[in-house]
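Colleague: Found this in Swiss-Prot, in case it helps:
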type	residues	note
DOMAIN	35-142	domain 'Ig-like V-type'
DOMAIN	145-232	domain 'Ig-like C2-type 1'
DOMAIN	240-314	domain 'Ig-like C2-type 2'
MUTAGEN	Ile38 to Ala	Loss of homodimerization and heterodimerization with CEACAM8
MUTAGEN	Leu53 to Ala	No effect on homodimerization. Reduces heterodimerization with CEACAM8
MUTAGEN	Ala55 to Val	No effect on homophilic and heterophilic cell adhesion
MUTAGEN	Asn61 to His	Inhibits homophilic and heterophilic cell adhesion
MUTAGEN	Arg62 to Leu	No effect on homophilic cell adhesion. Reduces heterophilic cell adhesion
MUTAGEN	Ile63 to Phe	No effect on homophilic cell adhesion. Inhibits heterophilic cell adhesion
MUTAGEN	Ser66 to Asn	Inhibits homophilic cell adhesion. Reduces heterophilic cell adhesion
MUTAGEN	Leu78 to Gln	Inhibits homophilic cell adhesion. No effect on heterophilic cell adhesion
MUTAGEN	Gln123 to Ala	No effect on homodimerization. Reduces heterodimerization with CEACAM8
MUTAGEN	Leu129 to Ala	Reduces homodimerization. Loss of heterodimerization with CEACAM8
Amino acid sequence: MGPPSAPPCRLHVPWKEVLLTASLLTFWNPPTTAKLTIESTPFNVAEGKEVLLLAHNLPQNRIGYSWYKGERVDGNSLIVGYVIGTQQATPGPAYSGRETIYPNASLLIQNVTQNDTGFYTLQVIKSDLVNEEATGQFHVYPELPKPSISSNNSNPVEDKDAVAFTCEPEVQNTTYLWWVNGQSLPVSPRLQLSNGNMTLTLLSVKRNDAGSYECEIQNPASANRSDPVTLNVLYGPDVPTISPSKANYRPGENLNLSCHAASNPPAQYSWFINGTFQQSTQELFIPNITVNNSGSYMCQAHNSATGLNRTTVTMITVSGSAPVLSAVATVGITIGVLARVALI
């Protein structure tokens, strides 16, 4: 190792700022009897990242430092030693090539692994040979992968099917969370979590359960969320409605009826008059009706996915006489006819 008189170029800017702050605090603070302490930044670190062990309240008469892996000073656990006077760092048996010691006694460990989890001890060597020691620690968690969701049924039928979502992969010491349409999971007796929250089960699905589902995995050092999975709930048809609700007509009017039923996928419609099939359309149009068009008009809605049919019936009565032309209209027609005769 070369002399760590200045942070190496590979050091990220945040560590430079932290080290500078620590150095200034050490320089400006007057001698105190405060106890030597170690701060880990961060305390929880993701695998592959880096962690900085900061020393606080260094004694004034220090002449060197030694860092050890573990909670006690042991030659076999020595990571690196540093002599202030010569600014020389000497690696020990526990040195892995990922550690960098700084003049303010801070230790940077890069590309951490889960094996790095644990305690680290700093020994400050003083000119009076009354050395001081302090121990710090940090925890390394795995860098979480992007999870994915599998489902046993992405097109369930309302009030008939149950759906089980599973968030994968399984990772130890990890929290599993679920999101529905971008919101946290609602409280419902039909929603059940199991297998450490990895599995979300929807019992007897409802149409309101349709939407986007995501799972998120978390540990104290990182988090990751899956791509959304869409749940398409098949339902209906509900009992259809016929509009307009008008029931009484006069001869010569036009009859225009429309049928609608809530359904997923959209319903297919059929019309029956007095029990006789007429046509398969959502609208029924009969121009210039007569009294013979009176009767029962039934609309049938069919869902090809659920296999269900729903019907509704309206009674249409055609009575009275055809609309009579007004006197003004009659005079207008007469004048028009006479004018055509005169031209001939």
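Glycine is no exception: its Cβ is also placed from the backbone N, Cα and C atoms.
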Colleague: Out of Leu78, Leu129, which has the highest number of nearby Cβ atoms, where nearby means within 10 Å of its Cβ, if these are the mutagenesis positions?
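Modeller: Within the set of mutagenesis positions, the most crowded position is Leu78.
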Colleague: Under 8 Å between C-beta atoms and at least six apart in sequence, can you list the same-chain neighbours of Leu53 (mutagenesis position), or say none if there are none?
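Modeller: Listed in sequence order: Ile38, Glu39, Ser40, Thr41, Trp67, Ser106, Leu107, Leu108, Ile109, Tyr120, Leu122, Gly136, Phe138.
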Colleague: Taking every protein chain in this structure into account, which of the mutagenesis positions Asn61, Ser66, Gln123 has the most other Cβ atoms within 10 Å of its Cβ?
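Modeller: Sorting the candidates by Cβ neighbours within 10 Å, the top entry is Ser66.
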Colleague: Nearest to Asn61 (mutagenesis position) by Cα distance: which of the mutagenesis positions Ala55, Leu78, Gln123, Leu129 is it?
Modeller: Leu129
Colleague: Which has the fewest other Cβ atoms within 10 Å: Ile38, Ala55, Ile63, the mutagenesis positions listed?
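Modeller: Checked Ile38, Ala55, Ile63; of these mutagenesis positions, fewest Cβ neighbours within 10 Å: Ile63.
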Colleague: Return only the integer: C-alpha distance in Å from Arg62 (mutagenesis position) to Ala55 (mutagenesis position).
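Modeller: Taking the Cα atoms only, Arg62 (mutagenesis position) lies 13 Å from Ala55 (mutagenesis position).
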Colleague: Helix, strand or coil: which one is Arg62 (mutagenesis position) in, per DSSP?
Modeller: strand
Colleague: 10 Å Cβ neighbour count around Arg62 (mutagenesis position)?
Modeller: 18
Colleague: Go ahead and report the DSSP secondary structure tallies for the domain 'Ig-like C2-type 2' (240-314): helix first, then strand, then coil.
Modeller: 3 helix, 40 strand, 32 coil
Colleague: In Å, rounded, how far does the Cα of Ala55 (mutagenesis position) sit from the Cα of Ser66 (mutagenesis position)?
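Modeller: Distance (Cα to Cα, whole Å): 12 Å.
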Colleague: So what's the mean pLDDT when you look at the domain 'Ig-like C2-type 1' (145-232)?
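Modeller: The average pLDDT of the model in the domain 'Ig-like C2-type 1' (145-232) works out to 95.
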Colleague: Please state whether DSSP places Gln123 (mutagenesis position) in a helix, a strand or coil.
Modeller: strand
Colleague: I'd like to confirm something. Which of the mutagenesis positions, Ile63, Ser66, Gln123, Leu129, has a Cα closest to the Cα of Leu78 (mutagenesis position)?
Modeller: Ser66
Colleague: Look up Leu129 (mutagenesis position) in the DSSP assignment and reduce it to helix, strand or coil.
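Modeller: Reduced to three states, the DSSP call for Leu129 (mutagenesis position) is coil.
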